Amino acid sequence: MSLLNVPAGKDLPEDIYVVIEIPANADPIKYEIDKESGALFVDRFMSTAMFYPCNYGYINHTLSLDGDPVDVLVPTPYPLQPGSVIRCRPVGVLKMTDEAGEDAKLVAVPHSKLSKEYDHIKDVNDLPELLKAQIAHFFEHYKDLEKGKWVKVEGWENAEAAKAEIVASFERAKNK
């Protein structure tokens, strides 16, 4: 089955499927799944010696304001393989702006059927403060050595904001 056929979720916006592009703690290589072919491409080698603090992927059949599917960070006890799909629950969103405009990153935790470890996390404020700081620090600095690129982290928003972003981006993609 092609990743292109993976639905956005089981019960939007509460129960989503995230297609993983970059595993947590991986080498500083940005991978992207081509949305037309489903192939995993090397997008670029990151200039900074940093790694993604969480698994990084997207929700199929969504369209964020930056023109791409909605980006999602997924903390897990182990790194996930690129191209894998994980069932999740959205808990928050990191609002940012970069050189191209608005760029939000959702945070979602594994669904209870996969692990009970995250059942107590209902909102981004339930995540460990250190993890939130690592995520914000990563995105504030991962483009530092790339000429003409920058990121400004604006802050965290709650689970309801994340769910609203999912619904809006799903509708945006449907109406495109």
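Cβ coordinates come from backbone N, Cα and C, glycine included.
Since the structure is predicted, the reported quantities are computational estimates derived from the model, not experimental observations.
Copied over from Swiss-Prot, here are the features:
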- Lys30, Arg44, Tyr56, Tyr142: substrate binding site (BINDING)
- Asp66, Asp71, Asp103: Mg(2+) 1 binding site (BINDING)
- Asp71: Mg(2+) 2 binding site (BINDING)
- Glu32 to Asp: 6% activity (MUTAGEN)
- Tyr52 to Phe: 64% activity (MUTAGEN)
- Tyr56 to Phe: 7% activity (MUTAGEN)
- Asp98 to Val: No activity (MUTAGEN)
- Glu99 to Val: 33% activity (MUTAGEN)
- Asp103 to Glu: 3% activity (MUTAGEN)
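Overlay of Swiss-Prot feature records on the structure.
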residue : record                 : Cβ neighbours (10 Å)
Lys30   : substrate binding site : 16
Glu32   : mutagenesis position   : 16
Arg44   : substrate binding site : 12
Tyr52   : mutagenesis position   : 24
Tyr56   : mutagenesis position   : 23
Asp66   : Mg(2+) 1 binding site  : 14
Asp71   : Mg(2+) 1 binding site  : 21
Glu99   : mutagenesis position   : 12
Asp103  : mutagenesis position   : 20
Tyr142  : substrate binding site : 19
C-alpha of Glu99 (mutagenesis position) to C-alpha of Tyr142 (substrate binding site): distance in Å? 13
Could you name the residues, excluding Lys30, Arg44, Tyr56, Tyr142, of the same chain that surround the substrate site, i.e. Cβ within 8 Å of the Cβ centre of those residues, in sequence order? Ile22, Pro28, Ile29, Tyr31, Asp43, Met46, Tyr52
Taking only the binding-site residues Lys30, Arg44, Asp71, Tyr142, which one has a CA atom nearest to the CA atom of Tyr56 (mutagenesis position)? Asp71
So which recorded positions out of Lys30, Glu32, Asp103, Tyr142 end up within 10 angstroms of Tyr52 (mutagenesis position), measuring C-alpha to C-alpha? Lys30, Tyr142
For the recorded Mg(2+) 1 site, enumerate neighbouring residues of the same chain (Cβ within 8 Å of the Cβ centroid of Asp66, Asp71, Asp103, site residues themselves excluded), in sequence order. Ser64, Leu65, Asp68, Val70, Met96, Asp98, Glu102, Ala104, Lys105
Nearest of the recorded positions (Glu32, Asp71, Asp98) to Arg44 (substrate binding site), judged by Cα-Cα distance: Glu32
